[in-house]
Amino acid sequence: MSSEDRHLGSSCGSFIKTEPSSPSSGIDALSHHSPSGSSDASGGFGIALSTHANGLDSPPMFAGAGLGGNPCRKSYEDCTSGIMEDSAIKCEYMLNAIPKRLCLVCGDIASGYHYGVASCEACKAFFKRTIQGNIEYNCPATNECEITKRRRKSCQACRFMKCLKVGMLKEGVRLDRVRGGRQKYKRRLDSENSPYLNLPISPPAKKPLTKIVSNLLGVEQDKLYAMPPNDIPEGDIKALTTLCELADRELVFLINWAKHIPGFPSLTLGDQMSLLQSAWMEILILGIVYRSLPYDDKLAYAEDYIMDEEHSRLVGLLDLYRAILQLVRRYKKLKVEKEEFMILKALALANSDSMYIENLEAVQKLQDLLHEALQDYELSQRHEEPRRAGKLLLTLPLLRQTAAKAVQHFYSVKLQGKVPMHKLFLEMLEAKV
């Protein structure tokens, strides 16, 4: 991986590895006076932020996200009321402004989310052409070419590999949209004289569940990579550094993900923050659990960072390993599907134990919507198990207990000053304790 691809922005005082990175969050700025003594940050993700005593700036996910002259910027007092003044994240950090996203492939300005990833029109078209044409590329060098806005055309092989690495989905490309593809497909069916061609086809009835699950699946991370630092010796410091950096990047993605939950954006800004601050660790742990399902007695913190019991013991994470593994075994026994995990993540957010809810009725309405979505999904997909929705909901208390253990563990790491922690992860951690 080149230094250019690893660097998140010239305006940031420090950086972590982001290739591949989670999609941008749509958050404007981070500003909070930390109990641990951090200075107030007044810039956006694209502006260098002041750091904690043991803290680093969270990665800048956007270009041109500065707050100067931004009509959407509000003062902390204007945005929050009473109880939220002590919140670990100021409301201007959330959804007031939509700065420019960066293409995760080449760093150009992203035009939106294409095939599951924030990307520019050029990389979107390149990926589509490659998949539809079933094109194979060969790198003339060592398969490690830098892919930037200026050099993205220099090596198609490395550009395509980076598309896949940051999470672009091959399945998202419609093969029948190749020029002339639909006509060819139709002629082929006609030639087969299938007896079913003349039967009327009625589209399946669309329920609210379909929209909810589609929204959640559409913004779900496909692959997550930790990319452990090579300059730190193996041991507890390397493991903790890797996991803290990973959590910080996941949090940026998580906040963007939450905006796509039907009903969540309509909550007050204060309630959005309260739910996120309360449930973020539960959501991250559900991600670990889902990635760990294919393995036996191992935890997949990321695609390239998998720990067994012995590794966990050596780096001081044995208690956390056992707690999360208990959840993995429970979900394995239930044979939980991806769609169910997506709904459970949303439910974990909505069922937060936060005491700082401003509009309880609106939050309860969101809870009811998601409970109904889970029940509808089970009725339509697992109708042979009438009690399945209830069994899944009964896993949430254990999830909350496990998340509490994880928060306490990493907060103790923070107090010991063992490893540097990026600003977003650190502030969410402090808000939870």
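Glycine is no exception: its Cβ is also placed from the backbone N, Cα and C atoms.
Per Swiss-Prot, the feature domain 'NR LBD' maps to 208-432; the stated evidence is sequence analysis.
Quoted from Swiss-Prot for the published mutagenesis Lys259 to Ala: Loss of self-renewal in embryonic stem cells in absence of LIF. Does not interact with NCOA3.
The mutagenesis experiment Leu424 to Ala is recorded by Swiss-Prot, whose note states: Loss of self-renewal in embryonic stem cells in absence of LIF; when associated with A-425. Does not interact with NCOA3; when associated with A-425. Mapped onto three states, the DSSP output places Leu424 (mutagenesis position) in helix.
Packing around Phe425 (mutagenesis position) is summarised by its Cβ count: 25 other Cβ atoms lie within 10 angstroms of its Cβ, all protein chains included. Recorded in Swiss-Prot as a mutagenesis result, Phe425 to Ala carries the remark: Loss of self-renewal in embryonic stem cells in absence of LIF; when associated with A-424. Does not interact with NCOA3; when associated with A-424.
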Counting Cβ neighbours within 10 Å across all chains shown, tell me which of the mutagenesis positions Lys259, Leu424 comes out on top.
Leu424
Cα distance, Lys259 (mutagenesis position) to Phe425 (mutagenesis position), nearest Å?
19
Please report the Cα separation of Lys259 (mutagenesis position) and Leu424 (mutagenesis position) in Å, rounded to an integer.
18
